[in-house]
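Asker: Please find one structure pasted underneath; my questions will follow.
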Amino acid sequence: MDTSFFPGNHWLFFSVDLLVFLVGLPLNVMALVVFVNKLRRRPVAVDLLLLNLTISDLLLLLFLPFRIVEAACGMKWILPFIFCPLSGFLFFTTIYLTSLFLMTVSIERFLSVAYPLWYKTRPRLAQAGLVSGICWFLASAHCSVIYVTEYWGNATYSQGTNGTCYLEFREDQLAILLPVRLEMAVVLFMVPLCITSYCYSRLVWILSQGASRRRRKRVMGLLVATLLIFFVCFGPYNMSHVVGYVRGESPTWRSYVLLLSTLNSCIDPLVFYFSSSKFQADFHQLLSRLIRACVPWTQEVSLELKVKNGEEPSKECPS
């Protein structure tokens, strides 16, 4: 990797990955709790799809510490090499799972509004489970190229190129990698983007004919969050695939726009939040419980500190 592209660039990677981990992990854990409880009470297809998206985000976040360690070490891979392709495989798989599941959610939302009677007569939950399995298969099958690339040409390869992990590539590796990246940009990004854009544009038009203001506002929030993920988080990264294929090389700036892709695990909870009013209510309820659980503990600690310092605890609230 060209370290002259950004002075001290590994600290940029370290800071962004650490921030995403600290913000995204608690948000997605809370979303996981909400969706599990919702599915236990009343299973709905869209909630099953969003649950899979949450699990995908959590996988990315749980393996993000590997990238944090890598960045702290100057973008050199010091961990056992077996974790290099594994962390890369899970990292990129979850990125493309996001685009696929956002597409399926948009289709589900569109069908429920455009064809409500037909929608209610279909076994949506079973279909959602099947679609989820297909999404996991498509994303993981495409991203398995990471294993092919890292071990290509030498079955006993014990370290990446120049001691890095999936950052620098030999010519024989690029010959395999670049065409697959182009296909991923088309199949796993551009196609989902087109389908998602169509579904939400139609959904907004239908709701503009007579839906309540609150429902229109929720759908617009869902639309903005979804398009933000596609265009800001995933757009520049997938454009690097097209540029790399045309130029016959892995662009130097690819790793930097990849940072934007990691932000999706922090933005996805916005999609969850605007997905339904029931999720908003359950999320607020869970958040209130957490706050109530933490506040007495902080008050108790504060009281103990006052006693230790010889101060008399206040019995009245200030007016």
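Glycine is no exception: its Cβ is also placed from the backbone N, Cα and C atoms.
Original residues throughout; no substitutions modelled.
Straight out of Swiss-Prot:
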MUTAGEN   Arg40 to Gln  No effect on activation by propionate
MUTAGEN   Arg41 to Cys  No effect on activation by propionate
MUTAGEN   Arg170 to Trp  Loss of activation by propionate
MUTAGEN   Leu223 to Val  Constitutively active
MUTAGEN   Thr252 to Val  Reduced activation by propionate
Asker: Can you give me the Cα-Cα distance between Arg40 (mutagenesis position) and Arg170 (mutagenesis position) in Å, rounded to a whole number?
Answerer: 50
Asker: Return the member of Arg170, Leu223, Thr252 nearest to Arg41 (mutagenesis position) in space, with distance defined Cα to Cα and candidates limited to these mutagenesis positions.
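Answerer: Closest candidate to Arg41 (mutagenesis position), judged by Cα separation, is Leu223.
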Asker: Please give me the CB contact count at 10 A for Arg170 (mutagenesis position), counting all chains in the structure.
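Answerer: 11, counting other Cβ atoms within 10 Å of Arg170 (mutagenesis position).
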Asker: Fewest neighbouring Cβ atoms within 10 Å: which of the mutagenesis positions Arg40, Arg41, Leu223, Thr252?
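Answerer: Across Arg40, Arg41, Leu223, Thr252, these mutagenesis positions, the one with fewest Cβ atoms within 10 Å is Arg40.
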Asker: How big is the gap, in Å, between the Cα of Thr252 (mutagenesis position) and that of Arg170 (mutagenesis position), rounded to a whole number?
Answerer: 14
